[in-house]
Amino acid sequence: MPTDSKMAKFLQSYGYDLILGSVAAIYVVMAPYTKVEESFNVQSMHDILYHRHHLDSYDHLEFPGVVPRTFIGAFIVSVFASPVVSIISCLGFPKVYSLVAARLVLGCIILSTLRFFRIQIKKKFGNQVETFFVLFTSLQFHFLFYCTRPLPNILALGLVNLAYGNWLKGNFYPALSFLIFATVIFRCDTMLLLGPIGLELLLTKSISFWKALKYCVGTALLAVGLTIFVDSIMWKKFVWPEFEVFWFNSILNRSSDWGTHSIHWYFTSALPRSLLVAYPLSLLGTLVDRRVPFFIVPVLSFVILYSKLPHKELRFIISSVPMFNLSAAVAASRIYNNRKKTIWKLVNMVMLAFFAISAGCTVVTFMASYYNYPSGYALKRLHQIGHPANVAGEEWVHIDTFGAMNGISRFCEDDFPWRYSKEEEIVVEELRNRNFTYLVNEHSSVDGYKCLFYEEGFERLELRRGFPPIVLVKKAKVYLHREMKKEDPFHKKWPGC
């Protein structure tokens, strides 16, 4: 029937996108809150959506952070999310629904760019490699979870995916242009990827030096002009945010203040956790197809160069994951095609076993991540049961630094009678002298306040004998206190601490 034919064509074109999008959407709905790494873009999206042109009400003017960040990514996401947010506001739903909408929009943007890359994989390597690429991506928790997190690295990832797609397509100059935009506007460290790719293209005579120079300089000037124009307005001063980030992290080497890892950490911890079964297969992919090293070597060089920086996080190299997945998909396709041969049959069985292990690791990792936002759950619980609807007075909630870093953003705030303070550097002994009704903090006891309940957070994974072999260990992370002078009009029985 015609309808069935249309549905079949739709699924053939967008089926893989629906799979990846559904997995990413589940992660967002189940764990909608955000952490300190995302705070700037999250607060910026909130302010663009709710305060619009009233810049004086924007969060970044009160809490500017260590270095300025660009508003361009927040603007793009907010423009696409605004119709949904308007409906949410009209229906009177909590603002956290708007956060979910914004994160879903970001996920759609990133997965749309991944779709472009995937289509080029299909054209260059075939349908089967494309299928394995989707399978690997869907089994990797970190990539699909991160693609909805409003981090500068993820905003840059969208442009990197477009660069990868053009690279595979043979459009080398546009590929370099996308990488330059990502470097200048979102993440200056993308230059560590731009350099190896550009050098390889020059050495293989895939591009002309002078033509590439014209492209790169023109694109860089356009990107610099755009970010300075937009961000100077938003920050109310002349600023190129990503240059200041580069100066702070690379020249002053201040990023080490947030901790350091060994030089091999990306290869012995970050990549194995993020790639799972694709990690060993990505190495095999470079051996079974002569086309793969052309794409893998620059990306591998990117990770090696990044390893020189002391401060390391998985999100810094998240843009390498799609290309490693391509190499792994090529290897998996070769193994599958030769599965009837004796040796390859054994390799195929091992690969299938690792697929199952990867799925299990993804479930465990998601469960751990679910409990990484105790402050968000604590504030939600307070809103649900902490205040009667007929009381006219304001209810002040103080959120300490730990609380603000682990789940709470302005999207988590409710309207009157709730008021919020994130005032920093208040010693615990001074809190009783302030006009705070409730406290959300990391202290189990505060003078002048009664602890109503606590929220547990992820502590560690523990191996045990028996079933299940892996146990999620949780620990009390965030406590909610109420001023002792404040009477509970409903006489609720709080669980206490």
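Even glycines carry a Cβ here, placed using N, Cα and C.
No substitution from the list is modelled in this structure, which keeps its original residues.
Residue density at E38 (mutagenesis position): 19 other Cβ atoms are found within 10 A of its Cβ, drawing on all protein chains shown. According to DSSP, E38 (mutagenesis position) sits within a helical segment. Among the mutagenesis experiments that Swiss-Prot reports, E38 to K is described with the note: In ebs4-3; incomplete assembly of glycans and compromised endoplasmic reticulum-associated degradation (ERAD) of defective proteins.
A C-beta separation below 8 Å, combined with a sequence spacing of at least six in one chain, links S307 (mutagenesis position) to I263, H264, W265, Y266, F267. Secondary structure from DSSP puts S307 (mutagenesis position) in coil. Annotation of the mutagenesis experiment S307 to P in Swiss-Prot: In ebs4-2; incomplete assembly of glycans and compromised endoplasmic reticulum-associated degradation (ERAD) of defective proteins.
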